[in-house]
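A quick write-up on the structure given underneath.
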Amino acid sequence: MAPGRAVAGLLLLAATGLGRPSEGPELAFTEDVLRVFGANQSLSAAQLGRLLERLGAAPQQGALELGQLHFNQCLSAEDIFSLHGFSNVTQITSSNFTAICPAILQQLNFHPCEDPQKHSVKPSFSEVWGYGFLSVTIINLASLLGLILTPLIKKSYFPKILTYFVGLAIGTLFSNAIFQLIPEAFGFNPKIDNYVEKAVAVFGGFYMLFFVERTLKMLLKTYGQNDHTHFRNDDFGSKEKAHQPKTLPLPPVNGVTCYANPAVTEPNGHIHFDTVSVVSLQDGKAESSSCTCLKGPKLSEIGTIAWMITLCDALHNFIDGLAIGASYTLSLLQGLSTSIAILCEEFPHELGDFVILLNAGMSTRQALLFNFLSACSCYVGLAFGILVGNNFAPNIIFALAGGMFLYISLADMFPEMNDMLREKVTGRQTDFTFFMIQNAGMLTGFTAILLITLYAGDIELQ
């Protein structure tokens, strides 16, 4: 039991002795309070002030003028003494301590000394829908990044950029789950339940093992030899390739034949964005382009994997929308934190989905269209999340989203972050560079969510 609640209970029991002889349990409880907070079985005005501070009922600023007493008037220790006819130098003993107990309990129950502006006020209807719609729109723009970033895939620096964003996604998703979503599911308050330090320890345990494991691998690994892997993948943008993978022909459309040079698909399902390009052949003349088949092949001729990815991504985005909507009904900072985590995760995932859809036989326009349509399911999830959050306790949604965030960060993106560099890393220096980039991404995401959690009560979104 919290110390403040224990003291409040003692005060209540002591107050029950009002008007009765000071004997029995009432006297024992009174003497306990006087022994802890007073001296020589008596209580001065200053010591009463410390008792009020311990109970969280002390005025934050100077004493207010006493007028007609009412339930929401903030009283200092001197005010309580004055109202009961005691001077500031009077020492309260057990015989008259019960007289001031009702005043202390009144201050403790109604908290009139708290700043009303500090109370957490739920966002208004327009704020929830406005900020929620804006956040989902920004997140959905990530689904269009494939078209913009496809030309950068073959750049030598692209693996470093992608590694940082994958690490950032891991840090934000994992931290948002342990700092925000899971505690909210259990009804914890970071200012009262003091779970933040324990959540930091949870992340610390994960990060410590990651750091030790990667360090040992760098120290013990013999570079320059072929690593034993269950798959092979080409280097990102490598110029030393002996030959390019064979292109896959797509059905002709309007007299134009498209050939998709697919991403390398490993047996374990990992996609490496190194050989994505589309060329067209018309009248026997080769022409490199992003894709001249704007209409694309028939939907029935597109690989099944494309529809599986689209449907799974739509469900994933629906859950994301649920989490965002429920978070914004709680507070704007909670919604912002969840949105940041989802945005960081969507960037590498949407890029990967775009490449998979191209590999399955879609044209660029079709891949963008279906990737964007699956992303729009986030709006549906947002609406459900807001409705549930406003009418019911959203704890179940927070628990569901927290578990999903843990799975995506630890079981999905974390192995992907390591596997994507298996053959890219050719020396200890290169391995160390990517290791530092991974650390920078994860620690950036962790720090951002931690700061939002710690200072959520001091940040105001107007």
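Numbers here mean position along the shown chain, with the first residue as 1.
Backbone N, Cα and C atoms are what each Cβ position is placed from, and that goes for glycine too.
In this structure the noted substitutions are not present, so the sites keep their original residues.
Values in this document were obtained by computation on a predicted structure and should not be read as measured data.
In Swiss-Prot, a mutagenesis experiment is listed as Asn40 to Asp, annotated with the note Decreased glycosylation. Among the sequence features in Swiss-Prot, the mutagenesis site Asn88 to Gln is noted as follows: Decreased glycosylation. Per Swiss-Prot, mutagenesis Asn96 to Gln is noted as: Decreased glycosylation.
Taking the mutagenesis positions Asn40, Asn88, Asn96 in turn and counting surrounding C-beta atoms within 10 angstroms, the largest count is reached at Asn96.
Taking the C-alpha positions, the distance from Asn96 (mutagenesis position) to Asn40 (mutagenesis position) comes to 15 Å. According to its DSSP assignment, Asn96 (mutagenesis position) is helical. Counting only the Cα atoms, the space from Asn88 (mutagenesis position) to Asn40 (mutagenesis position) is about 17 angstrom.
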